[in-house]
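Feature annotations, courtesy of Swiss-Prot:
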type	residues	note
MUTAGEN	Cys24 to Ser	Decreased trace-amine receptor activity
MUTAGEN	Cys99 to Ser	Does not affect trace-amine receptor activity
MUTAGEN	Asp114 to Ala	Abolished trace-amine receptor activity
MUTAGEN	Cys118 to Ala	Does not affect trace-amine receptor activity
MUTAGEN	Ala257 to Ile or Leu	Decreased activation of GNAL/G(olf) G alpha protein in response to trace amine-binding without affecting activation of G(s) G alpha proteins
MUTAGEN	Tyr295 to Ala	Abolished trace-amine receptor activity
Amino acid sequence: MRAVLLPGSGEQPTAFCYQVNGSCPRTVHPLAIQVVIYLACAVGVLITVLGNLFVVFAVSYFKVLHTPTNFLLLSLALADMLLGLLVLPLSTVRSVESCWFFGDFLCRLHTYLDTLFCLTSIFHLCFISIDRHCAICDPLLYPSKFTVRTALRYIVAGWGIPAAYTAFFLYTDVVERALSQWLEEMPCVGSCQLLFNKFWGWLNFPAFFVPCLIMISLYLKIFVVATRQAQQIRTLSQSLAGAVKRERKAAKTLGIAVGIYLVCWLPFTVDTLVDSLLNFITPPLVFDIFIWFAYFNSACNPIIYVFSYRWFRKALKLLLSREIFSPRTPTVDLYHD
């Protein structure tokens, strides 16, 4: 890092990330503020990793949870956990220091993993919406239509498509050669902002909003059908009524998860598009807040499950007790007392 005096800046020095031409300016925070931000980010990373790790463990360990919907939840939790484990620590340093100090290779890998895990999350939420739509709107055909094999196909697509899509933009020069007029503005040295250009702003918008529109339309239909079922539930047998209520409860919980996802990611996605039209005028601090608000979503789902799913709370209680070592624990029925 170096400090220089800019013309007209008086005595206020400007810091840079590297002692080279084209280096990014660096915002130097007081030590106390740095410590507070590092601690806050560390807590967020810890909640993200441990919360989603428990979801992965619970669905894998308890046999009663081996359902198509829960396998999708497991895969979603895995993406969020890996985001917290592999992406957020380096993002924390970049946010606090306002510079990237880990080299070009890690910059590209970090950007790849960041985009991969975030796109994987939205794909999985979209597939979960399809699952809930089928369970609520077509309950008689649901067991035969949405099997474990179907869920596994969705999981492969949910990871494979984002992996190929992101690799195409980051690890080939096809896009840069074909769209050079869109990519003239190169990031300064020390920013690690490989994808934030005008073309990516336009491309990122439909990648977010098309799945969102699908999810919103599916949940609107689910709401209409669930309301009708609530009026008819008195005429059903007790066992069938219980099954319908359980499916509606799951749809409601996952609908909340989708809603929180939209709220967390909407500011960043809209800003990316608008910023590309206005020649990137968003202050770095505001942009960083939008990014971390989106990251925060990865910590939300386990918290939602704690308040919404009795089986999740029961599994957590077993995990924190000696009963977890009992050979009978994996076969415990978490849905009933």
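Each residue, glycine too, has its Cβ placed from N, Cα and C.
At each noted site, the model still has the original residue.
Keep in mind the model is a prediction, meaning the values are calculated, not measured.
Only Tyr295, of the mutagenesis positions Cys24, Cys99, Tyr295, have a C-alpha within 10 angstroms of the C-alpha of Cys118 (mutagenesis position).
Looking only at the mutagenesis positions Cys24, Cys99, Ala257, Tyr295, the one with its C-alpha closest to Asp114 (mutagenesis position) is Tyr295. A gap of 7 Å separates the Cα atoms of Cys99 (mutagenesis position) and Cys24 (mutagenesis position). Residue pair Cys24 (mutagenesis position) / Tyr295 (mutagenesis position) shows a Cα separation of 24 Å. Taking the Cβ of Ala257 (mutagenesis position) as reference, residues of its chain lying under 8 Å away and at least six apart in sequence are, in sequence order, Leu125, Cys300, Asn301, Ile304. Cβ neighbour count for Cys118 (mutagenesis position): 24 (other Cβ atoms within 10 Å of its Cβ, all protein chains included).
Taking all protein chains in view, 20 other C-beta atoms sit within 10 angstroms of the C-beta of Cys24 (mutagenesis position). In the three-state DSSP scheme, Ala257 (mutagenesis position) is classed as helix.
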